[in-house]
Amino acid sequence: MAHCTEYMNAPKKLPADVAEELATTAQKLVQAGKGILAADESTQTIKKRFDNIKLENTIENRASYRDLLFGTKGLGKFISGAILFEETLFQKNEAGVPMVNLLHNENIIPGIKVDKGLVNIPCTDEEKSTQGLDGLAERCKEYYKAGARFAKWRTVLVIDTAKGKPTDLSIHETAWGLARYASICQQNRLVPIVEPEILADGPHSIEVCAVVTQKVLSCVFKALQENGVLLEGALLKPNMVTAGYECTAKTTTQDVGFLTVRTLRRTVPPALPGVVFLSGGQSEEEASVNLNSINALGPHPWALTFSYGRALQASVLNTWQGKKENVAKAREVLLQRAEANSLATYGKYKGGAGGENAGASLYEKKYVY
């Protein structure tokens with residue numbers, strides 16, 4: 001009698017040792033009280049950050065900034081993993097110490113951004129597809145050798161109810177691309193972080209965002225199953241359910257918490273170890289408070305934590321200003337924000353970390369990472 005997997009013509013299973021390694025890494029990334037530092041800004045994106053503090057975008061300055069982040073003593077108490085840009089994975093600081101080693105010193109797992117950016121989907125109104133599947137398997141092998149143990153692939157969708165966005169074509173393209181990426185990563189021992197980001201652009205209500213997010217996540221997990229992705233060895237990086245940035249209707253952090261949790265419960269299998277939210281242009285304080293509201297509704301079948309870039313780094317950059325004499329203070333600010341988000345993963349954040357500057361909006365229209 002044929003086995004069920006043979007009858008169903010199911011995708012080939014991962015070797016047991018690979019599956020075990022992936023599941024172990026995924027669990028470590030979402031261990032209690034910790035989240036992920038997204039420091040994988042492209043060279044073009046980091047230029048925008050440096051322009052804001054009037055700092056030249058040189059390889060030396062980029063290395064100095066990464067050294068500031070990864071050399072922060074005690075960061076590993078709140079941060080489990082760090083997503084790196086390819087340059088950073090192979091980079092050393094001024095003292096000749098590899099950035100990966102700085103992370104290892106804090107028991108932080110190195111990860112790598114593997115997508116190659118966005119292009120327009122033909123026959124759509126500028127909806128986006130993510131590039132990077134060609135040659136991904138070979139790159140994953142090199143990244144693993146260099147010390148990376150997980151990867152990230154970002155897709156974006158836009159809500160525009162008047163134009164019927166996101167279209168079914170866009171959602172399918174997003175889901176299938178994420179699933180192919182995830183499968184390739186797992187075949188090469190990297191835990192895939194699956195990131196279907198629905199941008200906050202536009203005037204749509206929080207209820208519309210909930211409906212669209214539910215549809216997108218449903219399609220993503222269907223595609224993951226069809227591609228044989230081991231859910232126990234993967235993580236999801238979604239947007240929180242929020243109103244569009246131009247929406248005039250008032251919403252509360254409790255609204256964000258309730259609708260985000262409801263959406264996840266309707267779509268995300270409990271086999272997945274965890275969900276690591278993106279901040280999506282929320283202020284540092286909003287990102288912490290909303291994460292707190294989400295976790296206050298627990299217990300949940302998955303860990304619900306953070307994978308923040310701007311919401312962990314904005315005040316750090318403003319404090320640093322590219323000056324060596326500001327490094328120690330900037331590291332204090334990083335620890336303060338990381339601890340705030342750690343508390344939020346327990347639903348115990350009371351607010352107020354970072355003062356007034358933490359409340360500044362970090363929203364960028366049509367955000368490119």
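Even glycines carry a Cβ here, placed using N, Cα and C.
In Swiss-Prot this protein carries:
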MUTAGEN   ASP40 to Gly  Reduces binding to TRAP
BINDING   ASP40, LYS152, LYS237, SER279, GLY280, GLY309, ARG310  dihydroxyacetone phosphate binding site
MUTAGEN   GLU41 to Gly  Abolishes binding to TRAP
BINDING   SER42, THR45, LYS113, GLU195  D-glyceraldehyde 3-phosphate binding site
MUTAGEN   ARG49 to Asp or Gly  Abolishes binding to TRAP
BINDING   ARG49, SER279, GLY280, GLY281, SER307, ARG310  beta-D-fructose 1,6-bisphosphate binding site
MUTAGEN   LYS152 to Asp  Severe reduction in the binding to TRAP
MUTAGEN   ARG154 to Gly  Abolishes binding to TRAP
ACT_SITE  LYS237  active site, schiff-base intermediate with dihydroxyacetone phosphate
MUTAGEN   ARG310 to Ser  Severe reduction in the binding to TRAP
MUTAGEN   GLN313 to Ser  Severe reduction in the binding to TRAP
MUTAGEN   ALA314 to Gly  Reduces binding to TRAP
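Within 10 Å (C-alpha to C-alpha) of ARG154 (mutagenesis position) lie the following recorded positions from GLU41, THR45, GLU195: GLU195.
Proximity to SER307 (beta-D-fructose 1,6-bisphosphate binding site), judged by a C-alpha distance within 10 Å, picks out LYS237, SER279 from the recorded positions ARG49, LYS237, SER279.
Every protein chain considered, the tally of other Cβ atoms within 10 Å of the Cβ of GLU41 (mutagenesis position) stands at 22. Secondary structure at ARG49 (mutagenesis position), as computed by DSSP, is helix. Contacts of GLU195 (D-glyceraldehyde 3-phosphate binding site) defined by a Cβ separation under 8 A and a same-chain sequence distance of 6+ are given as LYS152, TRP153, ARG154, THR155, LEU178, LEU236, LYS237, PRO238, LEU278, in order along the sequence. Highest Cβ count within 10 Å among the binding-site residues SER42, SER279: SER279. Put simply, LYS113 (D-glyceraldehyde 3-phosphate binding site) is 20 Å from ALA314 (mutagenesis position) when counted between their Cα atoms.
Put simply, the two farthest-apart Cα atoms among ARG49, SER279, GLY280, GLY281, SER307, ARG310, the recorded binders of beta-D-fructose 1,6-bisphosphate, are 18 Å from each other.
Take the CB of ALA314 (mutagenesis position) and look out to 10 A: across all protein chains shown you find 24 other CB atoms. Minimal Cβ crowding within 10 Å, among the mutagenesis positions ARG49, LYS152, ARG310, is found at ARG49.
DSSP classifies GLY281 (beta-D-fructose 1,6-bisphosphate binding site) as coil under the three-state reduction.
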